[in-house]
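**Student:** Feature table excerpt (Swiss-Prot):
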- Cys20, His26, Cys71, Cys73, Asp114, His116, His127, Glu130: Zn(2+) binding site (BINDING)
- 38-132: domain 'HTH arsR-type' (DOMAIN)
- Cys71 to Ser: Loss of ability to respond to zinc. Still capable of binding DNA; when associated with S-73 (MUTAGEN)
- Cys73 to Ser: Loss of ability to respond to zinc. Still capable of binding DNA; when associated with S-71 (MUTAGEN)
- His116 to Arg: Loss of ability to respond to zinc. Still capable of binding DNA (MUTAGEN)
Amino acid sequence: MSKSSLSKSQSCQNEEMPLCDQPLVHLEQVRQVQPEVMSLDQAQQMAEFFSALADPSRLRLMSALARQELCVCDLAAAMKVSESAVSHQLRILRSQRLVKYRRVGRNVYYSLADNHVMNLYREVADHLQESD
């Protein structure tokens, strides 16, 4: 496999990370940062949250919902997938409180859960648009 055919994440895994020439623990910095390191439970919860985002289908749903509130039928049509596929992905996003819904008569409309989610989505999208 040529280097050019590797994805960005694969090529990063093959690069050697720079390390200190001589290991030296800076105790004062360690003492300052140690209380701020999240607990294993918090890290697990955050990993599950990011795992919900680590799927192209769910990110495509979020990109549509970042534009406007939509029902499952409209999301399925926009993404050219089945309603059951959209429902399945929305269930995962809801489990992490990334999307919410409201019922109007027989219709159910989905939107991003709040400004935190909208800001997270926009910040990542903006970050990916930046050039190095």
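Backbone N, Cα and C atoms are what each Cβ position is placed from, and that goes for glycine too.
Here the original residues are kept at every noted site.
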**Student:** List only the single closest residue to Cys71 (mutagenesis position), chosen from the recorded positions Cys20, His26, Asp114, His116 by CA-CA distance.
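**Tutor:** Of all the candidates listed, Asp114 is nearest in space.
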**Student:** How many Å lie between the Cα of His127 (Zn(2+) binding site) and the Cα of Cys73 (mutagenesis position)?
**Tutor:** 31
**Student:** Quick check: in three-state DSSP terms, what is Cys71 (mutagenesis position)?
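**Tutor:** DSSP assigns Cys71 (mutagenesis position) to strand.
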**Student:** Quick one: average pLDDT across the domain 'HTH arsR-type' (38-132), no decimals.
**Tutor:** 96
**Student:** Return only the integer: C-alpha distance in Å from Asp114 (Zn(2+) binding site) to Cys73 (mutagenesis position).
**Tutor:** 22
**Student:** Across all chains shown, how many C-beta atoms besides its own are within 10 angstroms of the C-beta of Cys71 (mutagenesis position)?
**Tutor:** 17
**Student:** Summarise the domain 'HTH arsR-type' (38-132) as counts of helix, strand and coil residues per DSSP.
**Tutor:** 60 helix, 14 strand, 21 coil
**Student:** If you count Cβ atoms within 10 Å of the Cβ of His116 (mutagenesis position), leaving out that atom itself, what do you get?
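**Tutor:** Taking every protein chain into account, the count is 11.
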**Student:** Give the distance between the Cα atoms of His26 (Zn(2+) binding site) and His116 (mutagenesis position), rounded to the nearest whole Å.
**Tutor:** 35
**Student:** If you count other Cβ atoms within 10 Å of each one's Cβ, which of the binding-site residues Asp114, Glu130 has the most?
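**Tutor:** Within the set of binding-site residues, the most crowded position is Asp114.
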